[in-house]
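Novice: I have a structure here, written as structure tokens, and I will follow up with some questions on it.
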Amino acid sequence: MSRINFKKSSASTTPTSPHCPSPRLISLPRCASSSIDRKDQASPMASPSTPLYPKHSDSLHSLSGHHSAGGAGTSDKEPPKFKYKMIMVHLPFDQHSRVEVRPGETARDAISKLLKKRNITPQLCHVNASSDPKQESIELSLTMEEIASRLPGNELWVHSEYLNTVSSIKHAIVRRTFIPPKSCDVCNNPIWMMGFRCEFCQFKFHQRCSSFAPLYCDLLQSVPKNEDLVKELFGIASQVEGPDRSVAEIVLANLAPTSGQSPAATPDSSHPDLTSIKRTGGVKRHPMAVSPQNETSQLSPSGPYPRDRSSSAPNINAINDEATVQHNQRILDALEAQRLEEESRDKTGSLLSTQARHRPHFQSGHILSGARMNRLHPLVDCTPLGSNSPSSTCSSPPGGLIGQPTLGQSPNVSGSTTSSLVAAHLHTLPLTPPQSAPPQKISPGFFRNRSRSPGERLDAQRPRPPQKPHHEDWEILPNEFIIQYKVGSGSFGTVYRGEFFGTVAIKKLNVVDPTPSQMAAFKNEVAVLKKTRHLNVLLFMGWVREPEIAIITQWCEGSSLYRHIHVQEPRVEFEMGAIIDILKQVSLGMNYLHSKNIIHRDLKTNNIFLMDDMSTVKIGDFGLATVKTKWTVNGGQQQQQPTGSILWMAPEVIRMQDDNPYTPQSDVYSFGICMYEILSSHLPYSNINNRDQILFMVGRGYLRPDRSKIRHDTPKSMLKLYDNCIMFDRNERPVFGEVLERLRDIILPKLTRSQSAPNVLHLDSQYSVMDAVMRSQMLSWSYIPPATAKTPQSAAAAAAANKKAYYNVYGLI
């Protein structure tokens, strides 16, 4: 690659474009109010070729073929023809993109769009024509056409020494056990036991908060542990020009993990906020004095310093600077007034006067009540003068003061006193204690807040919210629903129409004084029922414990299949296509229930509902084996008795010879009886009135429904399916998945065969004129040999043959 020559530019004082706001860097989550977002000042960390911040003419360079002393005459030349229509741009963090060379678009606008899409701050970057960041930068005020015409290749590099040092796009997340619990940096709630943490940036979060974790890894959190990173940051800070250079070096010196004090980290800097805290003569030491009066004053929460943790460590919380205390007190009072004002808006919907409210006097170490702060949503720390822990030392100015306007000051004054980088990170970095203090863990906040004393933990005057009465999951309280009227009763309970956020069906179960084991089994079944969601299954909405055990399900606006077949007048004669569709939907719903290990145990036409549109089928009253099981005591042992509707009961259920006769095949048998009802419009065994006789004969396999009552247009494949569903041996019955496939394979004829006899004309009657004409045509079509056509016997035989052929064609014989 040939060396590129650069030239100075005189048009570099162009103001920042208002259409290119500076985006917030993801890896710096606490810089919402930093000075980086200011458009009227250039960041001291910005390169001379920063995409959004052009500098003076002596710091911008332009690409040119030769270094010329004067720039006169350049406007008279024609715009150069560019060689490349697309330019490859290499971005930080090993990213790359392509930029289209558009006429009139400057390089600053084009490259800034790429950086903003990736949430990279353009002020912290500079652009080179080489992969070496030490090479001279290009002038971004030039158009992309001019740059493309002078580039030896179609590549540009965007470098940022600062981002490469303090940020990374790769977290080192590991699973951690937090004992004691730590606060999540996303939701600020405690992490109980198991959680996740990045080993680089120390970002902690719950598993449920993983989607809100920052994309970039902020390596500044590891500054107190990494000496190499501190050296690199000192090198970057040395490149900062102007009054902000000393501020950056002071902050970095206080964060450095070295035992000695850095020469740059002196409190005698020119910054007014830094000089307000003096190390010499600014700290009062309060030794511990054990006395009743001292103990009373220490345990009182109203005192300025309630309690010291150790008698060997000095109390460094008292700062002998009254002006600074008053200054911070004004800030805290203003913040408290703002908080009370916002609370008044939330409660009344209008702005209430807060001047008459009592503003509490903040003591050292008291945090603004109600303020929650984490690394994603930072707030101003209200600790006025540093850490309140007796084992830590405040080596840096308080957060929220540098780079922010104080009361009575203009924003311009505060904006010129700090660098954008320092203001963005100052209140997010932990402090490092000196050698005299015991070691402590790094806190994610700027200050390590002192834990409260026992007398401070509870506030007797604070109103506590009333506790909500406890009830189990999906349990509905008696005052939350209304019973309207009775709908009907069945084998296991009575159904009512009711109101529970809409019309519902409330079924009171026939259960009296359930035992603890039965109640536990009932809750387990409810836990399964609440997970059922299917188009052909009634929606389970909850259960009721008192005054009677009941379940609440979806209300079906329609009638049961039993009423459509046997009760309503005139009776509904379903077409064969509608019958197949109903049976398909029942098979779909039952196949879904069996996939959830739910046995219906009482499938019948009374529990199959047709909606008002007559096209949707719903299955109800499923599951609840505990309620549908009846136990009797015989010889000191419990024996299970069959319960349910005997007409739909499978033979093995009637016999009760197995420990658990209820299987998916027993539901298939009940489905076969439902098929018989809808195909014959009759109940099975209607000619037998003795209930015990039906139980005995069906249980032994001597009795089956009368197949002769089934309608004659039933396809043979459906008849075969019906026979398989009501087989005596349950192992020979299909499952509902197979039943569904066989129903889908049934093909109905497009034309329906007529069941009435045709009007056949007798041969000895007089034919009509039309019959005579057609008979003559048939005679003319027949082939008669010439030798035999002359004889009358042959002619009569031919006519008789034609008549037979005529009637065979029209189906009359």
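Just so it is clear, glycine is given a Cβ too, placed from its N, Cα and C backbone atoms.
No noted substitution is present; original residues retained.
Annotations for this protein, taken from Swiss-Prot, read as follows:
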DOMAIN    85-161  domain 'RBD'
MUTAGEN   Pro92 to Ser  In n2018; 76% larval lethal, 24% abnormal vulval development
MUTAGEN   Arg108 to Trp  In n1925; no effect
MUTAGEN   Arg118 to Trp  In n2506; 86% larval lethal, 93% abnormal vulval development
BINDING   Cys184, Cys187, His206, Cys209  Zn(2+) 2 binding site
BINDING   Cys198, Cys201, Cys217  Zn(2+) 1 binding site
MUTAGEN   Ser312 to Ala  Probably abolishes phosphorylation. Multivulva formation. Multivulva formation; when associated with A-453
BINDING   Val487, Gly488, Ser489, Gly490, Ser491, Phe492, Gly493, Thr494, Val495, Lys507  ATP binding site
MUTAGEN   Ser645 to Asn  In oz178 and oz201; 55% larval lethal, 100% abnormal vulval development
MUTAGEN   Ile726 to Phe  In n1924; 5% larval lethal, no effect on vulval development
MUTAGEN   Ser754 to Phe  In n2520 and n2523; no effect
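How buried are the listed features, and what sits near them?
Specialist: Secondary structure from DSSP puts Pro92 (mutagenesis position) in coil. The number of other CB atoms found within 10 A of the CB of Pro92 (mutagenesis position), across every protein chain shown, is 20.
In three-state terms derived from DSSP, Arg108 (mutagenesis position) belongs to a helical segment.
In sequence order, Leu91, Gln95 constitute the residues six or more apart from Arg118 (mutagenesis position) in its chain with CB-CB distances below 8 Å. Secondary structure at Arg118 (mutagenesis position), as computed by DSSP, is coil.
Under the DSSP three-state reduction, Cys187 (Zn(2+) 2 binding site) is assigned to coil, being neither helix nor strand. All protein chains included, Cys187 (Zn(2+) 2 binding site) registers 17 other Cβ atoms within 10 Å of its own Cβ.
Just so you know, the Cβ of Cys217 (Zn(2+) 1 binding site) picks up 25 other Cβ atoms within 10 Å once every protein chain is counted.
All protein chains considered, the CB of Ser489 (ATP binding site) has 13 other CB atoms within 10 Å.
There are 16 other Cβ atoms within 10 Å of the Cβ belonging to Ser645 (mutagenesis position).
Within its own chain, Ile726 (mutagenesis position) has Tyr669, Gly672, Ile673, Tyr676, Arg704, Pro705, Arg733 as residues 6 or more apart in sequence whose C-beta sits under 8 angstroms from its own.
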Novice: Along the domain 'RBD' (85-161), what average pLDDT does this model show?
Specialist: 81
Novice: For Val487 (ATP binding site) and Pro92 (mutagenesis position), determine the Cα separation and express it in whole Å.
Specialist: 71
Novice: Quick one: among the recorded positions Arg108, His206, which has the most Cβ atoms sitting within 10 Å of its own Cβ?
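Specialist: Answer returned by the neighbour count: Arg108.
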Novice: Give the distance between the Cα atoms of Pro92 (mutagenesis position) and Cys217 (Zn(2+) 1 binding site), rounded to the nearest whole Å.
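Specialist: With the alpha carbons as reference points, the distance is 14 Å.
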Novice: For Cys209 (Zn(2+) 2 binding site) and Gly493 (ATP binding site), what Cα-Cα distance in Å is obtained after rounding to a whole number?
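Specialist: Cys209 (Zn(2+) 2 binding site) and Gly493 (ATP binding site) have their Cα atoms 46 Å apart.
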Novice: For Gly493 (ATP binding site) and Cys217 (Zn(2+) 1 binding site), determine the Cα separation and express it in whole Å.
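Specialist: Per the Cα atoms, Gly493 (ATP binding site) and Cys217 (Zn(2+) 1 binding site) stand 61 Å apart.
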Novice: Across the domain 'RBD' (85-161), what are the DSSP residue counts per state (helix, strand, coil)?
Specialist: 22 helix, 23 strand, 32 coil
Novice: Nearest to Cys217 (Zn(2+) 1 binding site) in three-dimensional space, by Cα, is which of the binding-site residues Cys184, Cys187, Val495?
Specialist: Cys184
Novice: What other residues of this chain sit with their CB within 8 A of the center of the CB atoms of Cys184, Cys187, His206, Cys209, the recorded Zn(2+) 2 site?
Specialist: Asp185, Val186, Asn188, Asn189, Ile191, Phe205, Arg208, Phe212
